[in-house]
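Student: Got a structure here, written out as structure tokens. Questions coming.
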Amino acid sequence: MAEEMESSLEASFSSSGAVSGASGFLPPARSRIFKIIVIGDSNVGKTCLTYRFCAGRFPDRTEATIGVDFRERAVEIDGERIKIQLWDTAGQERFRKSMVQHYYRNVHAVVFVYDMTNMASFHSLPSWIEECKQHLLANDIPRILVGNKCDLRSAIQVPTDLAQKFADTHSMPLFETSAKNPNDNDHVEAIFMTLAHKLKSHKPLMLSQPPDNGIILKPEPKPAMTCWC
């Protein structure tokens with residue numbers, strides 16, 4: 001696990017390409033890189049969440065992800081520059097088969113996403129957790145549960161207390177947010193910055209033990225959905 005939790009390193013050059021010091025040129029500063037994968041059914045808003053965090057806005061156009069979508073953003077935490085790489089994979093099985101092994105390689109953290117207006121996407125979460133296990137992701141890799149599209153209040157199907165019980169059962173923090181609503185921009189920021197702080201410090205995201213009366217979900221058939229975000 002120690003090797004898995006070690007971040008990647010990349011050279012970060014100054015505008016002159018190096019830093020001068022008393023003994024001549026010093027080696028270029030290096031930034032840690034953390035790979036975070038974003039998992040969930042198609043149409044739950046994975047791409048829009050990663051775009052909102054990296055670009056600071058909702059994408060002008062949204063289309064179904066085919067294969068893997070990759071974005072990154074540099075942040076500074078306690079004076080250290082860190083790069084966060086967000087890997088968003090297609091939720092549809094036929095688009096995932098050729099990429100799944102590469103997708104799960106050297107992962108530092110996982111974000112599970114469901115659509116708050118679609119109960120089926122919530123019931124699919126156990127299958128996504130199982131996929132992580134099948135690809136040998138250690139249990140102590142940080143995980144976060146995200147309910148997206150909270151702005152569609154009249155259409156919400158997944159109550160917060162149900163999602164919270166599931167999150168507690170799997171020792172994950174729960175965030176409910178909207179990638180589309182600008183008012184929730186700080187909340188989207190908090191999701192990924194929570195992971196960034198955790199990865200930098202290697203401290204647990206949750207210290208409490210999951211309750212004994214946790215719920216267990218079984219996958220249900222996924223209905224057709226029209227929103228590609």
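Each residue, glycine too, has its Cβ placed from N, Cα and C.
Experimental mutagenesis at this site is recorded by Swiss-Prot as K35 to A, annotated: Loss of interaction with ATG16L1. No change in prenylation activity. Loss of interaction with ATG12-ATG5-ATG16L1 complex and colocalization to phagophore; when associated with A-85. Summarising the annotation, Swiss-Prot assigns GTP binding site to N43, V44, G45, K46, T47, C48, T62, T65, G91, N148, K149, D151, A179, K180. The annotation Mg(2+) binding site is assigned in Swiss-Prot to T47, T65, D88 on the grounds of experimental evidence. Listed in Swiss-Prot is the mutagenesis experiment Q85 to A, annotated as follows: Loss of interaction with ATG16L1. No change in prenylation activity. Loss of interaction with ATG12-ATG5-ATG16L1 complex and colocalization to phagophore; when associated with A-35. Q92 to A appears in Swiss-Prot as a published mutagenesis result, with the remark: No loss of SGSM2-stimulated GTPase activity. Looking at Swiss-Prot, you'll find the mutagenesis F95 to A noted as follows: Decreased binding affinity by 179-fold with ATG16L1. No change in prenylation activity. Loss of interaction with ATG16L1 and colocalization to phagophore; when associated with A-66.
Could you give the neighbours, burial and distances for every feature on this list?
Tutor: Its Cβ taken as reference, K35 (mutagenesis position) is surrounded by 21 other Cβ atoms within 10 Å in the chains shown.
Around K149 (GTP binding site), taking its Cβ as the centre, 28 other Cβ atoms fall within 10 Å, counting all chains.
Counting every protein chain shown, the Cβ of T47 (GTP binding site) has 23 other Cβ atoms within 10 Å. The secondary structure of T47 (GTP binding site), as reduced to three states from DSSP, is helical.
DSSP classifies Q85 (mutagenesis position) as strand under the three-state reduction. Remark: Q85 (mutagenesis position) has I33, F34, K35, I36, F70, R71, E72 as non-local neighbours, by Cβ distance under 8 Å and separation of at least 6 in sequence.
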Student: Just give me the nearest neighbour of D88 (Mg(2+) binding site) among the binding-site residues N43, G45, T47, K149, A179, Cα to Cα.
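Tutor: Among N43, G45, T47, K149, A179, T47.
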